[in-house]
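The following features are taken from Swiss-Prot:
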- LEU11 to Ala: No effects on interactions (MUTAGEN)
- 16-57: domain 'F-box' (DOMAIN)
- GLU22 to Ala: Abrogates SFC(COI1) complexes formation, loss of response to jasmonate (MUTAGEN)
- TRP44 to Ala: Abrogates SFC(COI1) complexes formation and of interactions with RBCS-1B and RPD3B, loss of response to jasmonate (MUTAGEN)
- ARG85 to Ala: Loss of interaction with TIFY10A (MUTAGEN)
- ARG85, ARG348, TYR386, ARG409, ARG496: jasmonate binding site (BINDING)
- MET88 to Ala: Loss of interaction with TIFY10A (MUTAGEN)
- PHE89 to Ala: Loss of interaction with TIFY10A (MUTAGEN)
- LEU245 to Phe: In coi1-16; abrogates interactions with RBCS-1B and RPD3B (coi1-16) (MUTAGEN)
Amino acid sequence: MEDPDIKRCKLSCVATVDDVIEQVMTYITDPKDRDSASLVCRRWFKIDSETREHVTMALCYTATPDRLSRRFPNLRSLKLKGKPRAAMFNLIPENWGGYVTPWVTEISNNLRQLKSVHFRRMIVSDLDLDRLAKARADDLETLKLDKCSGFTTDGLLSIVTHCRKIKTLLMEESSFSEKDGKWLHELAQHNTSLEVLNFYMTEFAKISPKDLETIARNCRSLVSVKVGDFEILELVGFFKAAANLEEFCGGSLNEDIGMPEKYMNLVFPRKLCRLGLSYMGPNEMPILFPFAAQIRKLDLLYALLETEDHCTLIQKCPNLEVLETRNVIGDRGLEVLAQYCKQLKRLRIERGADEQGMEDEEGLVSQRGLIALAQGCQELEYMAVYVSDITNESLESIGTYLKNLCDFRLVLLDREERITDLPLDNGVRSLLIGCKKLRRFAFYLRQGGLTDLGLSYIGQYSPNVRWMLLGYVGESDEGLMEFSRGCPNLQKLEMRGCCFSERAIAAAVTKLPSLRYLWVQGYRASMTGQDLMQMARPYWNIELIPSRRVPEVNQQGEIREMEHPAHILAYYSLAGQRTDCPTTVRVLKEPI
């Protein structure tokens with residue numbers, strides 16, 4: 001019989017080891033590392049289950065709500081994504097799916113520790129918001145309705161009425177029905193905890209600037225506010241009251257020919273260092289000069305500035321870390337950025353609207369600007385850019401100098417008939433070899449931009465990339481097969497406008513060992529999709545959206561029907577086939 005003292009000692013050692021593992025586990029935040037740790041043994045699995053505080057689900061159909069709550073009963077933060085990313089570009093049917101209702105039900109019933117909820121590209125009803133508000137009440141600290149739809153201001157009123165201690169409320173780029181402005185008034189009257197309020201890029205028209213001023217006065221911890229198109233002079237009282245504000249985005253500056261200096265006396269909070277003013281023109285730009293040296297983030301996506309205006313402003317922002325703008329910045333603007341902003345970490349350059357006068361050569365981004373940027377801003381970690389011209393040399397420069405780059409996205413516009421240097425095979429190889437920290441990679445070109453050899457380079461030299469978007473790359477199925485022999489850690493693959501057959505796509509999927517999600521639009525589609533069944537396996541859902549004609553408004557305001565090519569969406573799911581597919585989605589279950 002075992003000695004009682006020895007038995008007690010063994011039990012004590014086990015308990016001590018468990019305590020140590022539990023303490024260590026709290027410092028493991030990368031989901032992939034967490035997953036690996038949980039597979040060591042049953043004890044580690046249980047500790048991970050009990051201590052995991054945050055989960056992000058890249059697609060809400062990959063597991064059932066009750067399975068998630070059983071696996072991680074003590075979650076404090078949950079992020080759910082619904083519609084595929086392509087929905088942001090109007091490529092996915094509005095009724096595709098992504099309903100939050102089953103998740104809200106589970107949160108209300110079983111996830112009692114949850115304090116932060118983030119829904120992205122999902123359909124949210126007023127009933128969902130009301131149930132969430134009543135279930136979590138003052139325990140809910142963060143609610144993000146990120147690019148969501150389906151609710152009204154009644155749902156928001158329920159949230160702010162029942163969740164009086166909410167710290168973050170976000171509705172950026174969401175679409176909804178506005179009945180009144182009671183929700184903001186209620187928030188202003190009864191909340192003293194708010195830190196972040198964001199309804200940027202929304203169409204609220206019935207809310208009062210006075211309520212924003214009251215919020216600023218009552219919530220001393222308010223550090224970030226992003227709003228819609230308020231006339232900026234209506235926010236003078238808000239700016240005066242928001243003593244601790246660090247970030248502001250939105251508003252509206254409207255040039256008045258009869259009053260050229262009407263904004264010159266506008267005073268911003270002294271701690272403001274992240275800023276974006278909608279419709280700011282060159283005449284209003286000087287209001288930023290007094291505190292430009294302290295600006296860390298600048299959003300110029302909706303400013304009305306030309307290339308030289310960018311140059312003038314950027315020179316005055318030597319501590320800039322984040323810049324978002326449009327390609328009107330031009331090569332000249334990027335050269336100034338490279339010269340003056342050595343601490344830049346994130347750069348996003350979107351495509352400018354055609355009506356903004358892009359015919360001016362100054363308003364174009366090309367290899368010249370990219371080379372200057374790579375040499376001058378070597379702290380860059382994120383770079384997303386639309387270019388009008390490109391060379392292999394510019395990509396090689398990025399690989400040579402930007403060693404901290406984790407996320408790189410490049411789109412080659414189709415406005416120029418001739419591109420200086422195609423294909424980009426050698427350039428992309430040099431970039432991927434040099435940027436060893438890359439985790440996210442998007443390369444969206446045009447026909448002839450990348451050969452099969454270049455596509456094989458992407459597979460060979462992307463050992464750590466987890467998400468990838470490829471557009472108009474490769475020449476044949478063989479290129480895709482060579483690509484699929486690499487990318488050992490690729491989890492999400494999106495492709496558009498490629499020449500691959502269904503058979504090649506299915507074969508490539510089976511060779512990518514870590515792949516969990518696939519979206520393809522614009523491939524050699526068949527009538528039946530039968531060849532896609534070669535990638536069928538347990539827990540792997542395959543959905544098709546057949547080609548369809550969709551009404552779109554062109555630049556002249558005319559409504560015309562556009563042809564949308566067929567889509568493939570395939571993903572791992574422990575929940576099986578979803579039950580809410582609309583008629584526009586066809587589920588592949590077995591060979592036809």
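From the backbone N, Cα and C atoms, a Cβ is placed for every residue, glycine too.
For all the noted positions, this structure keeps the original residue and models no substitution.
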Per-residue pLDDT averaged over the domain 'F-box' (16-57), given as an integer: 72
Close in space, distant in sequence - LEU245 (mutagenesis position), Cβ under 8 Å, 6 or more apart: ALA216, LEU222, VAL223, SER224, VAL225, PHE239, PRO269, LYS271, LEU272
Closest of ARG348, TYR386, ARG409 to TRP44 (mutagenesis position), Cα positions, binding-site residues only: ARG409
Close binding-site residues near MET88 (mutagenesis position), where close means Cα within 10 Å, chosen from ARG348, TYR386, ARG409, ARG496: none
For TRP44 (mutagenesis position): DSSP state (helix, strand, coil): helix
Separation of alpha carbons, PHE89 (mutagenesis position) and ARG409 (jasmonate binding site) (Å): 16
Cα-to-Cα gap, PHE89 (mutagenesis position) vs TYR386 (jasmonate binding site), nearest whole Å: 15
